[in-house]
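Features of the protein shown, as given by Swiss-Prot:
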BINDING   Arg105  substrate binding site
MUTAGEN   Tyr17 to Phe  Deaminase activity is defective. At pH 8, strongly reduces the increase in rate of 2-ketobutyrate formation over the rate of IlvA alone. At pH 9.5, moderately reduces the increase in rate of 2-ketobutyrate formation over the rate of IlvA alone
MUTAGEN   Arg105 to Ala  Deaminase activity is defective. At pH 8 and 9.5, strongly reduces the increase in rate of 2-ketobutyrate formation over the rate of IlvA alone
MUTAGEN   Glu120 to Ala  Deaminase activity is defective. At pH 8, moderately reduces the increase in rate of 2-ketobutyrate formation over the rate of IlvA alone. At pH 9.5, strongly reduces the increase in rate of 2-ketobutyrate formation over the rate of IlvA alone
MUTAGEN   Glu120 to Lys  Deaminase activity is defective. At pH 8, moderately reduces the increase in rate of 2-ketobutyrate formation over the rate of IlvA alone. At pH 9.5, strongly reduces the increase in rate of 2-ketobutyrate formation over the rate of IlvA alone
Amino acid sequence: MSKTIATENAPAAIGPYVQGVDLGSMVITSGQIPVDPKTGAVAEDVSAQARQSLENVKAIVEAAGLKVGDIVKTTVFVKDLNDFATVNATYEAFFTEHNATFPARSCVEVARLPKDVKIEIEAIAVRR
C-alpha cells in the first residue's frame, strides 16, 4: 500500500504527479527542480540550484518521517556536465552537514529540464 507525500516545504508538482510516495519501507521522491517553495524563485547559480534541489528532496523525505541519512540512492540530472565539479562540491557539503553517508548516485547530462533550470535531483530513502 502506498501513501502520497505532500508538503508545503517543497514545490508543488508542476504536472500530473506527486512530490513523493511512501511505500512503507521505502520513500521515493519525484525529481526536484530548484524552485524555492516559499517564493517560486529559481537562483541563477548552479551551486545554489543544486542546494535548493537537495533542500526540496530533504523536505519530502522529512515529510515522510525520515532524514537525509536515510537516503540510499539519488539521480542527478544536469543540463551541462561542465558543472559536475560545482554540483559535486555542493552535494558533498549537503550530505556532510547532515552527518549522512553518501548514497549511491547516478549523474547524467540532459538536453533540457522543466523551467529551463540547470539541475534536477530525485531520491530513494529507506525506513530502517
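A Cβ is built for glycine as well, from the same backbone N, Cα and C atoms used for every other residue.
Every position carries its original residue.
Shown here: features listed in Swiss-Prot, placed on the structure.
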residue : record               : DSSP class
Tyr17   : mutagenesis position : coil
Arg105  : mutagenesis position : strand
Glu120  : mutagenesis position : strand
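Around Tyr17 (mutagenesis position), taking its Cβ as the centre, 10 other Cβ atoms fall within 10 Å, counting all chains. A Cα-Cα distance of 15 Å separates Tyr17 (mutagenesis position) from Glu120 (mutagenesis position).
Cβ packing within 10 Å was compared across the mutagenesis positions Arg105, Glu120, and the lowest neighbour count falls to Arg105.
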